[in-house]
Amino acid sequence: MKQLKWRTVNPEETKAIAKLTAAFAKPGDVLTLEGDLGAGKTTFTKGFAEGLGITRIVNSPTFTIIKEYNDGVLPLYHMDVYRMEDESEDLGLDEYFHGQGVCLVEWAHLIEEQLPQERLQIVIKRAGDDEREITFTAVGNRYEMLCEELSRHDNISN
């Protein structure tokens, strides 16, 4: 499994990494986001949405579980599964995971059994007040190629 690591010093750098990642997004991509409360998962998602050209305000779907944004070059399905009652709760996630948009799933470890085998796992950890350590782990060929492409760009701190 290929890994990429970055250290960002402010939310704008976190968004820049997300925006670049979005530039290579394809329909059916699934990105999982892990990190403590306030680590920057929603900040990452905001940058990703900007990269897709989404103009609507992006915020955490904590109480709705899934927010759909359809005004970009690809639909974005932002999921926060932290409040799901149990892993077997049927929200039709397969339709999202194998659909025409990109899924960003916060707290994805809570629905591990429902996730596609291939995905990009993103872990965001606090490294100071505004500093973050961001780790991408590619699971599957599609995401190995995505990480390879991202590693070629030096316009973000790596």
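Using N, Cα and C of the backbone, Cβ positions are placed for all residues, glycine too.
In this structure the noted substitutions are not present, so the sites keep their original residues.
As the structure is a computational prediction, the values presented were derived from the model and not from experiment.
Copied from Swiss-Prot, the annotated features are:
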{"type": "BINDING", "residues": "Gly38, Ala39, Gly40, Lys41, Thr42, Thr43, Asp130", "note": "ATP binding site"}
{"type": "BINDING", "residues": "Thr42, Glu106", "note": "Mg(2+) binding site"}
{"type": "MUTAGEN", "residues": "Lys41 to Ala", "note": "Severely reduces ATPase activity and growth rate"}
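Features as recorded by Swiss-Prot, highlighted on the structure.
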residue : record              : DSSP class
Gly38   : ATP binding site    : coil
Thr43   : ATP binding site    : helix
Glu106  : Mg(2+) binding site : strand
Asp130  : ATP binding site    : coil
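Separating the Cα atoms of Gly38 (ATP binding site) and Glu106 (Mg(2+) binding site) is a whole-number distance of 12 Å. Checked against Glu106 (Mg(2+) binding site), the binding-site residues Ala39, Gly40, Thr42, Thr43, Asp130 differ in C-alpha distance, with Thr42 being the nearest. For the binding-site residues Gly38, Gly40, counting C-beta atoms within 10 A of each C-beta gives the highest total at Gly40.
Cα spacing between Asp130 (ATP binding site) and Lys41 (mutagenesis position): 13 Å, rounded to the nearest whole number. When the Cα positions of Gly38, Ala39, Gly40, Lys41, Thr42, Thr43, Asp130 are compared pair by pair, the longest gap among these ATP-binding residues is 14 Å. Counting Cβ atoms from all protein chains shown, Lys41 (mutagenesis position) has 25 others lying within 10 Å of its own Cβ.
Summary for the binding-site residues Ala39, Asp130: the Cβ-based neighbour count within 10 Å is maximal at Ala39. Those same-chain residues not listed among Gly38, Ala39, Gly40, Lys41, Thr42, Thr43, Asp130 yet with C-beta within 8 angstroms of the centroid of the ATP site C-beta atoms are Pro11, Thr14, Gly35, Phe44, Ile124, Arg132.
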